[in-house]
Amino acid sequence: MEMYFKRMKDEWTGLVEQADPPIRAKAAEIAVAHAHYLSIEFYRIVRIDPHAEEFLSNEQVERQLKSAMERWIINVLSAQVDDVERLIQIQHTVAEVHARIGIPVEIVEMGFRVLKKILYPVIFSSDYSAAEKLQVYHFSINSIDIAMEVMTRAFTFSDSSASKEDENYRIFSLLENAEEEKERQIASILSWEIDIIYKILLDSDLGSSLPLSQADFGLWFNHKGRHYFSGIAEVGHISRLIQDFDGIFNQTMRNTRNLNNRSLRVKFLLQIRNTVSQIITLLRELFEEVSRHEVGMDVLTKLLNRRFLPTIFKREIAHANRTGTPLSVLIIDVDKFKEINDTWGHNTGDEILRKVSQAFYDNVRSSDYVFRYGGDEFIIVLTEASENETLRTAERIRSRVEKTKLKAANGEDIALSLSIGAAMFNGHPDYERLIQIADEALYIAKRRGRNRVELWKASL
């Protein structure tokens, strides 16, 4: 890639050097005068494509993209020799964002085609001479084509790397502590089954019972299990079993009086038992040949490291957009960790990180993700958790750590606390924006005295 970018730098530099200065000046003049119009027209046309629309439907994104597009047009069409290296880096950065969000390369290519199409009448409606118009158009189109090539090549490289990480994460997830995960999920679905059966046998209210897809097991399967075992036939079988039983469950919940009829009650209980039994059999088959593998895991805390953060965020954001379900993030910092580490030593610091990590695991669901983000900072991705549920989870974790007892080597008690920033997904497709606003909330929590939870609001 380095050699390629050097070659493109030489080509772009050559294009700028060969163009007459008055022609370059006129191209820059066109860009400055018409960038706003070109940006608006560009997104108007691009949004007609339904595939592109899904990436541009967020109002905040559209507003930011329009202003970014204006700057991009001015930068590319006003390029001087000294600007070329910086412009190549800009294309690389834009490509990384596109890959991170998951914008397909064909949408990017369509965008460049649209830009060149709408630029033509703008240039040829100017009061330049016919020869000047042709030269300005030639310089502008070649500049855009070089920028497009650099961006597309960088995008393909980033997207390919992301695809490899997606597959690496799938394999890691499949292999990581598989036996324990299998037993945990079997216990989860059995607990759900027992809860419903007891309520039916004791004539208790079923109103608080959840359909299988919304129970802990169902959430784990939809957010993790499907991905772990992608492409294996048993996944489809489990999906159908969950879907079919949810239909029966919802129908029963609409008229619970039917359960007073013994034959209907027995039929419903057998449907529960058969569904759970089949799912457990299929789960055992899926996990049967899986063994432990720890690539992608933080050795000290046994949490995920940040390697798979893009893969998971991209998938969960796509799921949230597709289903309309909530998604939230907690960024967590151990208060005064450096001071504790410096005072009591690294062994004590490591023990604190292990205890804090255990508090995370004990207070999240199996469908959530916990990462060691770096040092004493952690990220938790909460799937299908409302704002209230997100804050309750954060407060539970904070309270648990505050009550954790830890003694230094000399017997002195060490006080532990966490500052937590929370943020709800608001439709912006770039996960780094979600992390950024959660980080802003974390900063507020620290500024307001630490040992507290703050939820990001636009007014913060």
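Glycine residues also receive a Cβ, built from the backbone N, Cα and C atoms like all the rest.
At each noted position, the model has the original residue.
Annotated features in Swiss-Prot:
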type    : residues            : note
BINDING : HIS98               : heme binding site
BINDING : ASP333, ASP376      : Mg(2+) binding site
BINDING : ASN341, ASP350      : substrate binding site
DOMAIN  : 325-458             : domain 'GGDEF'
MUTAGEN : TYR43 to Phe or Trp : Same biofilm formation activity as wild-type. Markedly enhanced O(2) dissociation but not association rate constants. Highly enhanced autoxidation rate constant
MUTAGEN : TYR43 to Ala or Leu : Same biofilm formation activity as wild-type. Large decrease in O(2) affinity
MUTAGEN : GLN60 to Leu        : Same biofilm formation activity as wild-type. 5-fold reduction in O(2) dissociation rate constant. Significant decrease in the autoxidation rate constant
MUTAGEN : LEU65 to Met or Gln : Enhanced autoxidation rate constant. Decrease in O(2) association rate constant
MUTAGEN : LEU65 to Gly or Thr : Enhanced autoxidation rate constant. Markedly enhanced O(2) association rate constant
MUTAGEN : HIS223 to Ala       : Same biofilm formation activity as wild-type
MUTAGEN : ARG365 to Ala       : Same biofilm formation activity as wild-type
MUTAGEN : ASP368 to Ala       : Lacks biofilm formation activity, and thus is probably devoid of diguanylate cyclase activity
MUTAGEN : ASP376 to Ala       : Lacks biofilm formation activity, and thus is probably devoid of diguanylate cyclase activity
MUTAGEN : GLU377 to Ala       : Lacks biofilm formation activity, and thus is probably devoid of diguanylate cyclase activity
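Reported as a whole number, the C-alpha separation between TYR43 (mutagenesis position) and LEU65 (mutagenesis position) equals 9 Å.
Checking Cα-Cα distances from ASP376 (mutagenesis position) against the recorded positions (HIS98, HIS223, ARG365) with a 10 Å cut-off leaves nothing; none qualify. Comparing C-alpha positions, GLU377 (mutagenesis position) sits nearest to ASP333 among the binding-site residues HIS98, ASP333, ASN341, ASP350. Distance noted between the C-alpha atoms of HIS98 (heme binding site) and ARG365 (mutagenesis position) is 31 Å. Assigned with DSSP, the residues of the domain 'GGDEF' (325-458) fall into helix, strand and coil as follows: 59 helix, 33 strand, 42 coil. Look at HIS223 (mutagenesis position): DSSP puts it in a helix. Using Cα positions, the member of the recorded positions LEU65, ASP333, ARG365 nearest to ASN341 (substrate binding site) is identified as ASP333. Only HIS223, of the recorded positions HIS223, ASP333, ASP350, have a C-alpha within 10 angstroms of the C-alpha of ASP368 (mutagenesis position).
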